[in-house]
Amino acid sequence: MFAKLKKKIAEETAVAQRPGGATRIPRSVSKESVASMGADSGDDFASDGSSSREDLSSQLLRRNEQIRKLEARLSDYAEQVRNLQKIKEKLEIALEKHQDSSMRKFQEQNETFQANRAKMAEGLALALARKDQEWSEKMDQLEKEKNILTAQLQEMKNQSMNLFQRRDEMDELEGFQQQELSKIKHMLLKKEESLGKMEQELEARTRELSRTQEELMNSNQMSSDLSQKLEELQRHYSTLEEQRDHVIASKTGAESKITALEQKEQELQALIQQLSIDLQKVTAETQEKEDVITHLQEKVASLEKRLEQNLSGEEHLQELLKEKTLAEQNLEDTRQQLLAARSSQAKAINTLETRVRELEQTLQASEEQLQQSKGIVAAQETQIQELAAANQESSHVQQQALALEQQFLERTQALEAQIVALERTRAADQTTAEQGMRQLEQENAALKECRNEYERSLQNHQFELKKLKEEWSQREIVSVAMAQALEEVRKQREEFQQQAANLTAIIDEKEQNLREKTEVLLQKEQEILQLERGHNSALLQIHQLQAELEALRTLKAEEAAVVAEQEDLLRLRGPLQAEALSVNESHVTSRAMQDPVFQLPTAGRTPNGEVGAMDLTQLQKEKQDLEQQLLEKNKTIKQMQQRMLELRKTLQKELKIRPDNELFEVREKPGPEMANMAPSVTNNTDLTDAREINFEYLKHVVLKFMSCRESEAFHLIKAVSVLLNFSQEEENMLKETLEYKMSWFGSKPAPKGSIRPSISNPRIPWS
């Protein structure tokens, strides 16, 4: 580094040394002393001519002593210069060693830092690649699950449509059954009227028989003429006895049929009891399912709380929330199906009870008819006995009896015709009762089939609920795993950030150490420069002393040349020292610029910090979006629960009001117009109730649509369009206006025509 300076110093020392051991001048001799000594020597040489030899010898001795002193001083200065050169060489060697060791350390630290940086970059790249692969796999799995859930949702929609169709068919069957019941009631009323007419005719004929008895009492005088008629009457008596036997046989047959009907009634009661037991079982099962549903709702609430506490900012939570809403909709559909099954079973039981009551009434009416026929037969027997007594007592009334035979025969024929008509009516009643029993049996079979279908559907829904629970548990596990993975990723990011901070701190420390070492090097270089300056000054003094000695030994003429040479040397050493200083500074600056450690912190700090800030901002934005979506979905869930409560209340009111009104209308109008009036009244009540329900729901939806925010109103567009029968263009216009209100710089949508009620589209009743 200082090769040029070393060469110059060696040349100067070689010039300064004389061949044959030149004497040294002491360091303290200055230019003034040299000048004074030259002046003295000149004076002395000038005075040599005039002085004596003794003075010359004394002066020479003095000069020799002075020369010896100067040589001793020069030798001391030479030793000091040698020592200084040795110290300088040692310092240069130590400085070179220190520079080499520091450069090696810097290179090693730079290599280790670059290796660590490369390892960290590779690790970060591998970790990011792994995370990307994991997220892509998870996204694929979530998309597959989404497709599966959409297929399940489509199947559930199809099932719900099938259930609605079945419910409509059940409603139609109930309407037909009500019409048939009204017809049967009308027929029974007609038969009761005919039976009343027959009773009136029987009463009139009993009156006629009493009149005939009075006539027979009056005709006792004519018993002699009626002896022949008595024989005929006896024959007629035998025929009447045969008829009585026939009537008794028919009575026994009717009693047997009555017992059979009672047995069937008992069987029906047993079936009703079984149905009630099944109903109790179904209610118990529904209560258990409602408990399960409430438990699931509590789980859903707890999961929502956990999600709100976790505040995880990932997109798969949105899909989990969608699946949660789908599961809640499925639960609500199962509740509606259970309510429909309950209502249908309750209606079926009510219809069965009413039919059993009607059959009991028909049985009571048939028993009353049998009692009346028994009374008629007993009255006929009493009449026959009275006739026999009258025949025995009044044999002389035979002629009058012959006259009355024809009348009696006519009356008996009329009675026989009446009995035949009664038997026919009884047979018709029996056939109608049997038909009613068959219809009831068929309806019971249909109800059993419906019950089996509902049980199957309930089992299917239970199985689906189990599947949904399992899927929900799996989703919970997946969400927990995702949360753990996110926490691990966050921990890794924090660790990477800490490592980056530690590395930056290490780099700062190394920079500080470099600065300190550079400062130490600069101080040492300054000391070296000071030593070189001292050495140069010493060399200058030595050269001056040598010049003085040469001037003393030579003539005064040579002193001027020596002085000029010394001045030239001084002039040359100034730029040489400046060049050495500039070379040192340029070398130090080149080392500092070539050292890659100074450029590392700028290249190594910024990307990590920028990536962390971007990730934090994105996570915060995603967290805010997820929180808003959770709040909106919670609000929609609460709105759906309120709607379900309102619909339950309206359905309960409808179920409470409808049967009482129907019974009241049936009792008030028992004429021939019942067959046409009853179904029309029920249809009108159904329509009015449905309209009231639709109006209340429409009012609720419109008020909610007008009072809520734009983001919530955007979800209610479909309901408003369905209730108000909007067309697709009107619905799109509503969406565009809401989007214009929600946006900041959107353009206002152009009106596509006046909104008119869609008459062509039929109104779809809300269900």
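Including glycine, each Cβ sits where the backbone N, Cα and C put it.
No substitution from the list is modelled in this structure, which keeps its original residues.
Some features that Swiss-Prot has for this protein:
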| type | residues | note |
| --- | --- | --- |
| MUTAGEN | Phe2 to Ala | Loss of TBC1D23-binding |
| MUTAGEN | Lys4 to Ala | No effect on TBC1D23-binding |
| MUTAGEN | Lys6 to Ala | Decreased TBC1D23-binding |
| DOMAIN | 688-737 | domain 'GRIP' |
| MUTAGEN | Leu698 to Ala | No effect on RAB6A-binding, nor on targeting to the Golgi apparatus |
Per-state residue totals over the domain 'GRIP' (688-737) - DSSP helix, strand, coil: 43 helix, 0 strand, 7 coil
Non-local Cβ contacts of Leu698 (mutagenesis position) (under 8 Å, 6 or more apart, same chain)? Leu723, Leu724
If you average per-residue pLDDT over the domain 'GRIP' (688-737), what number do you get? 77
